[in-house]
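J.: For reference, Swiss-Prot lists these features for the protein:
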{"type": "MUTAGEN", "residues": "ASP33 to Ala", "note": "Decreases arginine and histidine binding affinity"}
{"type": "BINDING", "residues": "ASP33, SER91, SER92, SER94, ARG99, THR143, ASP183", "note": "L-arginine binding site"}
{"type": "BINDING", "residues": "ASP33, SER91, SER92, SER94, ARG99, THR143, ASP183", "note": "L-ornithine binding site"}
{"type": "BINDING", "residues": "ASP33, SER92, SER94, ARG99, THR143", "note": "L-lysine binding site"}
{"type": "MUTAGEN", "residues": "TYR36 to Ala", "note": "Shows a drastic decrease in arginine and histidine binding affinity"}
{"type": "MUTAGEN", "residues": "ASP52 to Ala", "note": "Shows a drastic decrease in arginine and histidine binding affinity"}
{"type": "MUTAGEN", "residues": "PHE74 to Ala", "note": "Shows a drastic decrease in arginine and histidine binding affinity"}
{"type": "MUTAGEN", "residues": "SER91 to Ala", "note": "Has no effect on the arginine and histidine binding affinity"}
{"type": "MUTAGEN", "residues": "SER92 to Ala", "note": "Decreases arginine and histidine binding affinity"}
{"type": "MUTAGEN", "residues": "SER94 to Ala", "note": "Decreases arginine and histidine binding affinity"}
{"type": "MUTAGEN", "residues": "LEU139 to Gln", "note": "Does not affect ligand preference"}
{"type": "MUTAGEN", "residues": "LEU139 to Lys", "note": "Changes ligand specificity. Can bind glutamine. Still able to bind basic amino acids, however, with 1000-fold less affinity for arginine"}
Amino acid sequence: MKKTVLALSLLIGLGATAASYAALPQTVRIGTDTTYAPFSSKDAKGEFIGFDIDLGNEMCKRMQVKCTWVASDFDALIPSLKAKKIDAIISSLSITDKRQQEIAFSDKLYAADSRLIAAKGSPIQPTLESLKGKHVGVLQGSTQEAYANDNWRTKGVDVVAYANQDLIYSDLTAGRLDAALQDEVAASEGFLKQPAGKEYAFAGPSVKDKKYFGDGTGVGLRKDDTELKAAFDKALTELRQDGTYDKMAKKYFDFNVYGD
C-alpha cells in the first residue's frame with residue numbers, strides 16, 4: 001500500500017511539472033539592447049552574444065522552451081513587452097519600484113551599480129557642484145536617465161539622452177560630452193577595457209540611490225505571465241546552485257557580478 005501511495009505521489013509530482021512546462025509558450029521572444037557589452041551585443045556575424053544572452057539561453061534550455069532574441073533600443077523594451085511584441089526582457093534591466101508598477105520581474109540576475117566615466121585626469125565627480133555647466137550622456141529609458149533628470153537636469157547640468165550606449169561613447173570620445181553615467185560593469189568591460197576607452201576612466205565613486213537604481217537587475221515580464229516568471233525563477237535558482245552561473249560569469253568578469 002505504501003509503495004502504491006509513493007508511486008502515485010511521484011506520478012502526481014511529475015504530472016504537475018509537465019503541466020507547468022506545458023503552460024509555457026513553445027517560443028519565448030526575449031528583447032535586449034545589443035549596445036550594452038559585455039551583457040548584450042552582436043558579433044561580426046550578427047549573432048547575439050554576452051552574459052545576458054548566455055543567461056537567457058541557459059534558462060530557456062532548463063525551461064524546455066526555445067529562445068528567440070529580439071534587438072531593440074532600450075527605451076522601447078517595456079512598451080514592446082506590454083504590447084506583446086516580446087515575452088520577456090533580459091537587458092541589464094534594473095528592478096525599481098517605478099518599473100514594478102508597470103511590469104513584473106524575476107529574481108535578481110546580477111548587481112547593477114551606476115558610475116560616471118570621463119577623460120583621464122578630469123576633476124569631474126558625480127556631484128551637482130562638479131557637473132554644473134557640463135554635458136552628461138545617459139541612455140534613454142534607463143535608471144541613469146531618471147536619476148540625472150531629477151537630480152541634475154533642473155539644476156544647471158545638460159543631461160543628454162541617447163537611443164543606445166554606443167552613441168554615448170562615440171560623443172564622449174568626440175568631445176561632445178564631458179561625462180557619461182551608466183552601469184558600472186558595462187562601462188568597465190564594454191568601454192574602459194577596450195581600445196576606444198583607453199583615455200577614459202571612472203570619475204568618482206558609484207552613484208547610490210535605491211529609489212532610482214533598485215536592487216539589481218532581473219528578467220522583465222508581464223504581470224499576468226505568472227507561470228513564465230515561476231519558470232525563469234526556478235531555472236535561475238538551479239543554475240546558481242549547480243555552479244553554472246559562476247562558470248558563465250567567469251567568462252566575462254573577474255569579480256562577483258551577482259553582488260551581495
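Any Cβ shown, glycine's included, is placed from N, Cα and C.
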J.: Provide the number of Cβ atoms within 10 Å of the Cβ of SER94 (mutagenesis position), excluding the reference atom itself.
T.: 23
J.: Tell me, how many other CB atoms lie within 10 A of the CB of THR143 (L-arginine binding site), whichever protein chain they belong to?
T.: 28
J.: SER91 (mutagenesis position) to ASP33 (mutagenesis position): how many Å between their Cα atoms?
T.: 6
J.: Tell me the Cα distance separating TYR36 (mutagenesis position) from SER94 (mutagenesis position), rounded to the nearest angstrom.
T.: 14
J.: Return only the integer: C-alpha distance in Å from PHE74 (mutagenesis position) to ASP183 (L-arginine binding site).
T.: 13
J.: Translate the DSSP assignment of ASP183 (L-arginine binding site) into the three-state scheme.
T.: strand
J.: Taking just the CA atoms, what is the gap between SER92 (mutagenesis position) and ASP183 (L-arginine binding site) in Å?
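T.: If we compare the Cα positions of SER92 (mutagenesis position) and ASP183 (L-arginine binding site), the gap is 8 Å.
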J.: Which of SER91, SER92 has the fewest nearby Cβ atoms, counting only those within 10 Å, among these mutagenesis positions?
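T.: SER91, out of the mutagenesis positions SER91, SER92, has the fewest neighbouring Cβ atoms within 10 Å.
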J.: Once near-sequence residues are set aside, which residues in the chain of TYR36 (mutagenesis position), 6 or more away, have Cβ atoms under 8 Å from its Cβ?
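T.: Sequence-distant Cβ neighbours: GLY50, ASP52, PHE74, SER91, SER92, GLN165, ASP183, ALA186, GLY190.
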J.: Around the L-ornithine site formed by ASP33, SER91, SER92, SER94, ARG99, THR143, ASP183, list the extra residues of the same chain whose Cβ is within 8 Å of the site's Cβ centroid.
T.: PHE74, LEU93, ALA112, SER142, THR217
J.: For ASP33 (mutagenesis position), write down the residues of its own chain that are at least 6 apart in sequence and whose Cβ falls under 8 Å from its Cβ; none is a fine answer.
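T.: Same-chain residues close to ASP33 (mutagenesis position) (Cβ under 8 Å, separated by 6 or more) are SER40, ALA71, SER72, ASP73, PHE74, LEU77, SER91, SER92, ASN164, GLN165.
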